[in-house]
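Beneath this line is the structure, given in C-alpha cells, with notes to follow.
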Amino acid sequence: MGACLTLSFSCDEVVNQISQGLCINVGYICELSKNVVAMKKDMEVLKKKRDDVKRRVDIEEFTRRRERLSQVQGWLTNVSTVENKFNELLTTNDAELQRLCLFGFCSKNVKMSYLYGKRVVLMLKEIESLSSQGDFDTVTLATPIARIEEMPIQPTIVGQETMLERVWTRLTEDGDEIVGLYGMGGVGKTTLLTRINNKFSEKCSGFGVVIWVVVSKSPDIHRIQGDIGKRLDLGGEEWDNVNENQRALDIYNVLGKQKFVLLLDDIWEKVNLEVLGVPYPSRQNGCKVVFTTRSRDVCGRMRVDDPMEVSCLEPNEAWELFQMKVGENTLKGHPDIPELARKVAGKCCGLPLALNVIGETMACKRMVQEWRNAIDVLSSYAAEFPGMEQILPILKYSYDNLNKEQVKPCFLYCSLFPEDYRMEKERLIDYWICEGFIDENESRERALSQGYEIIGILVRACLLLEEAINKEQVKMHDVVREMALWIASDLGEHKERCIVQVGVGLREVPKVKNWSSVRRMSLMENEIEILSGSPECLELTTLFLQKNDSLLHISDEFFRCIPMLVVLDLSGNSSLRKLPNQISKLVSLRYLDLSWTYIKRLPVGLQELKKLRYLRLDYMKRLKSISGISNISSLRKLQLLQSKMSLDMSLVEELQLLEHLEVLNISIKSSLVVEKLLNAPRLVKCLQILVLRGVQEESSGVLTLPDMDNLNKVIIRKCGMCEIKIERKTLSLSSNRSPKTQFLHNLSTVHISSCDGLKDLTWLLFAPNLTSLEVLDSELVEGIINQEKAMTMSGIIPFQKLESLRLHNLAMLRSIYWQPLSFPCLKTIHITKCPELRKLPLDSEIAIRDEELVIKYQEEEWLERVEWDNEATRLRFLPFFKFFGPEWQVSYVR
C-alpha cells in the first residue's frame with residue numbers, strides 16, 4: 001500500500017483557473033440555480049401582465065368597436081414566442097441542475113452547464129425587457145366604422161327576387177327617401193330587409209354606413225339609440241349613461257356628416273327619427289330609411305304615401321319552398337305522398353312561416369297515413385297540428401296590437417266563414433251591428449262609417465285582405481283564420497265556445513257535450529238534412545247554416561231553447577220550403593236571412609219577433625207573400641231583390657207603417673208601384689238598391705226620379721221607358737242658389753240592359769260618385785251623355801269617380817261624351833259590338849291613371865276604325881287596348 005498525497009486548494013480557484021483557461025463566464029454555472037429561480041419568477045410576472053393586457057384588448061375590441069395597436073399585438077406575439085422558449089428551457093432544467101457539483105459551483109460537464117446557463121441568463125434578460133415594454137397607456141385604437149355588417153340568412157329563399165329588385169330600384173333609382181314594407185306576420189318582411197342589408201355589401205352604393213335596428217313592439221328609445229350608437233362607435237359604459245337628448249345630439253353629429261341607410265325592422269308604431277337623433281332623409285342629404293311593419297297605418301304615420309306590400313308566395317313558389325323543407329327522400333317515400341304534400345302545402349296559402357314550420361314538421365313523415373292525418377288535422381282544427389305553437393303566437397301579435405277593443409270581436413267574427421270566403425263588407429257590418437259590436441242606437445250612416453273604419457283597420461293591419469277586383473268584399477287568409485279560431489276558443493282551452501265546422505260534409509248537427517257553453521256556431525256549406533231536437537243553447541248568439549242544400553226540415557222544437565240567438569242565417573238552403581212557427585221563440589233575434597230558399601210564405605210567428613232589425617229575402621223564387629211585415633215594428637233594413645214576389649201596392653202601404661225603417665233594397669215590376677213608391681218620401685229616403693225589371697211605362701214613357709240621397713245601386717232591365725229624368729222641383733232655382741247638381745251623390749253602380757226605348761243617360765250627370773256603369777243590349781242608345789241636354793246644366797263634369805265602363809251590343813251608340821274627359825279614376829273600359837262608336841273621350845293631355853288602364857275590345861275591325869284627335873293621343877292610349885276573342889262572354893247582373 002503506497003503512501004497518500006494530500007492536496008489542499010479551494011473550489012473557486014479551480015473554477016477560476018478553468019474559466020481563465022477557457023475564457024468563459026463562470027457565473028453561467030455558479031449562478032445557474034439562482035438564475036433559474038429568477039427566470040421562473042419573472043416569467044410568471046410577464047404572463048400575468050400579458051393576461052391583463054390581453055383582457056383589456058378583448059374587452060375594448062368586443063364592446064367598443066376598437067382594434068388593438070400594432071405594438072400591442074407585436075408585444076403579445078413576442079411574449080408568446082418567449083413563453084415557448086421558456087417552456088423549452090424548462091424541459092431540461094432538472095437534468096442540468098443535477099449536472100452541477102461542489103454545491104453548485106462546478107459541473108460534471110462544464111461545457112453543457114455553461115451553454116445552458118448562458119441560455120437562462122439571456123432568457124432572463126429577454127423576459128425583463130419584455131416586461132418593461134408591457135406597460136401600455138392605451139392598447140387599442142378606434143377603428144373606422146364598417147360600411148355594412150352582413151347579416152346571416154338562410155340559404156334557401158324562394159320568391160323574393162322581384163320584390164327585392166323593386167325595393168332596390170326605389171332606393172337607388174326612384175329617389176324615395178323612406179320606403180315602407182308592410183305585410184302580414186310570417187310573410188318574409190325581415191328576410192327581405194336582411195337581403196336588402198346584404199345587397200349593400202355587394203353594390204357600390206355610395207353610402208357611408210348601413211345601420212340595422214330591430215325595433216319591435218313598444219319601441220325603447222334608449223335601446224334603439226344604443227344600437228345605433230354601437231354601430232357608430234359611440235357606445236361605451238360612459239355613453240350608455242348619457243341622457244337621451246345628448247345621445248340624440250351625438251348620433252346627429254355623426255350621421256349628419258355622411259350618407260346613411262337606416263333599416264328598422266318590425267315597427268308597430270311611428271318611430272320619431274328626430275327623437276333618436278337621426279337626420280330626416282331628403283333628396284339633399286341622400287339618406288334613406290327602410291322599415292318593415294305589419295300595419296299600413298304605420299306606413300302612413302311614417303309619411304310613406306306609397307308603401308310596398310310583401311305578399312304571400314304564389315302557389316308554384318309555395319310548393320317549391322315546401323319541397324325544400326320536406327326533402328326529396330320523404331317526398332319519394334311513397335307514390336301518394338307528393339299529391340298529399342301539395343294539399344298540405346295548400347293549407348299554408350303561401351305564407352312562408354307556415355310553409356317552413358309545417359314543411360319541417362313533415363320532413364320525417366314517410367307513411368301515407370301520417371300525411372292524410374296532417375290534412376285532416378289542418379282541415380278540422382289546425383291549432384292542434386304540431387308546430388302551430390311556432391306560428392299562431394307570432395300571428396297573434398297583430399291581434400294584440402289592435403288598439404280598439406271594439407275591433408277585436410269584429411275580427412274574430414270573420415273566422416266563422418269558410419276558408420277563402422269573400423265577405424261582403426256591408427253584410428259583415430250588419431252582422432256586427434246586430435251582435436252589438438257597433439252601437440245600434442247610432443244612425444245608420446254613423447254605424448256604417450264605424451263598420452267601414454273597423455274593416456279599414458283590419459285591412460291595414462293585414463288581418464283582412466281586400467279583394468282586388470271587388471272592393472266591396474274582404475276575405476281572411478287561411479292561417480290568420482286558424483289563429484282567429486284559436487283565440488276565439490280561449491287559445492284552445494274552450495273549443496265548444498265557438499264551433500266552426502264548415503264544408504266538412506256534415507249530415508246532422510254535430511254532437512256537443514255542453515250546449516250551454518256554445519256562443520257561436522257556423523255549419524255553413526254542409527249536407528245537413530234535418531234540424532231536430534231541442535238543444536238548450538242558452539248562450540248561443542250566432543247560428544250560420546248557409547248553403548246546406550240538403551236541408552229540408554226544421555222541427556218545431558229546434559228554436560225553443562235558444563233565447564239569446566241574435567243572428568240566424570239560413571240563406572242558400574235551396575231545399576228549405578218552410579219555417580216553423582216556433583221561430584217566435586227567438587225573442588232576441590235581430591238578423592234573419594232567408595235568401596235563396598224555396599220558402600213560399602213567412603211564418604206568422606215571425607211577426608212576434610219584436611227585436612228583428614234586419615230581414616233579407618233575396619232570390620226567393622217561390623215567395624208569394626210577406627203580408628203582415630208591418631207588425632215587425634223594429635225592422636230597420638228590408639232586402640227583397642229578385643224574388644218571385646216583388647214590391648206591390650199593398651206592400652208599399654205596409655212599408656210606410658215601419659217607423660224605424662232605414663234601408664230598403666227592393667225589386668219592382670210595375671210602373672204603378674214605381675210611381676207610388678217614388679211618391680212616398682219616407683220610403684224614397686230609405687232606398688239603397690233599386691231594381692226595375694220589366695217595367696213598362698203606361699203614360700209618358702218617362703221615368704222621373706226624385707232626390708234619393710241614399711241610393712247606391714240602380715239596375716234597370718227590360719224596361720220600356722224612353723227617358724230617365726230628374727224631378728223638376730229638384731232642379732228649381734231659389735232666389736239665391738243655383739240648381740242642385742248632386743242629388744244622387746251616393747249612387748255608385750248603374751246597370752242598364754235590354755232597355756230598347758232609351759236614347760241617352762244624361763241623368764247620370766247628377767251622380768258625381770258613380771264608379772261602375774254598364775249599358776248593354778239597348779239598341780236605341782245613341783250617346784251616354786247628350787250634348788244638347790247637358791249644355792243646360794253648365795259646370796258639371798261627369799265620371800270623375802268612374803272606375804269601370806262596360807258598353808255591349810249598342811248598335812246606335814256614337815258617343816260617350818262629345819269632348820275629352822279627365823277620367824282620374826278609370827281602370828277598365830269594355831267595348832263590344834258597338835260598331836258606330838268611333839271615338840273615345842280621351843286626350844293625350846289628360847292626367848288619367850294610365851298605369852292601371854285597360855281598354856278591352858272584341859273586334860279587330862272596330863279598333864281599326866277608331867278615330868283619334870291627334871297622333872299623340874293614339875300613341876298614348878293604343879298600348880292599353882287588349883283584345884278579347886269570341887270566347888269572352890258578357891256577364892249580366894241578376
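Just so it is clear, glycine is given a Cβ too, placed from its N, Cα and C backbone atoms.
Don't expect the noted substitutions in this model, because it carries the original residues.
Sequence-distant contacts of MET184 (ATP binding site), defined by Cβ-Cβ distance under 8 angstroms and a gap of at least six in the same chain, are ARG294, CYS312, LEU351, LEU395, SER398, CYS462, LEU463, HIS477, VAL480. Under DSSP, MET184 (ATP binding site) is assigned to coil, being neither helix nor strand in the three-state scheme. Summarising the annotation, Swiss-Prot assigns ATP binding site to GLY183, MET184, GLY185, GLY186, VAL187, GLY188, LYS189, THR190 and lists sequence analysis as the type of evidence.
Marked as domain 'NB-ARC' by Swiss-Prot: 140-443.
Record note (Swiss-Prot), mutagenesis SER33 to Phe: In summ2-6; suppresses the extreme dwarfism and autoimmune phenotype of the double mutant mkk1 and mkk2. The unchanged residue is displayed.
In sequence order, the list of same-chain residues 6 or more apart from PRO152 (mutagenesis position) whose Cβ falls under 8 Å from its Cβ is empty. Experimental mutagenesis at this site is recorded by Swiss-Prot as PRO152 to Ser, annotated: In summ2-7; suppresses the extreme dwarfism and autoimmune phenotype of the double mutant mkk1 and mkk2.
While the structure shown retains the original residue, Swiss-Prot records the mutagenesis experiment GLY186 to Glu with this note: In summ2-2; suppresses the extreme dwarfism and autoimmune phenotype of the double mutant mkk1 and mkk2. Long-range Cβ proximity for GLY186 (mutagenesis position), meaning a same-chain Cβ under 8 A and a gap of 6 or more residues, is found for LEU351, PRO352, LEU353, ALA354, ILE391, ILE394, LEU395, VAL479.
Cβ-based neighbour count (10 Å, all protein chains) for LEU255 (mutagenesis position) stands at 22. As a published mutagenesis entry, LEU255 to Ser appears in Swiss-Prot alongside the note: In summ2-1; suppresses the extreme dwarfism and autoimmune phenotype of the double mutant mkk1 and mkk2.
Packing around PRO307 (mutagenesis position) is summarised by its Cβ count: 21 other Cβ atoms lie within 10 angstroms of its Cβ, all protein chains included. While the structure shown retains the original residue, Swiss-Prot records the mutagenesis experiment PRO307 to Ser with this note: In summ2-3; suppresses the extreme dwarfism and autoimmune phenotype of the double mutant mkk1 and mkk2.
Here Swiss-Prot describes ASP478 to Val as a published mutagenesis experiment; the accompanying note says: Constitutively active protein that induces pathogen-independent hypersensitive response. When Cβ atoms from all protein chains are considered, those within 10 Å of ASP478 (mutagenesis position) total 20, not counting its own. DSSP assigns ASP478 (mutagenesis position) to a helix.
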*Among all the protein chains here, how many other CB atoms are within 10 A of the CB of GLY185 (ATP binding site)?*
24
*Mind telling me which of the binding-site residues GLY183, THR190 has the densest Cβ neighbourhood, counting other Cβ atoms within 10 Å?*
GLY183
*Mind giving me a neighbour count for GLY188 (ATP binding site)? Other Cβ atoms within 10 Å of its Cβ, every protein chain shown.*
27
*Inter-residue Cα distance where the pair is LEU255 (mutagenesis position) and THR190 (ATP binding site), in Å*: 24
*Taking the centroid of the Cβ atoms of GLY183, MET184, GLY185, GLY186, VAL187, GLY188, LYS189, THR190 as the ATP site, which other residues of that chain lie with their Cβ within 8 Å of it, listed in sequence order?*
THR292, ARG294, VAL310, LEU351, PRO352, LEU353
_Quick check: of the mutagenesis positions listed here (LEU255, PRO307, ASP478), which one has the Cα closest to that of VAL187 (ATP binding site)?_
ASP478
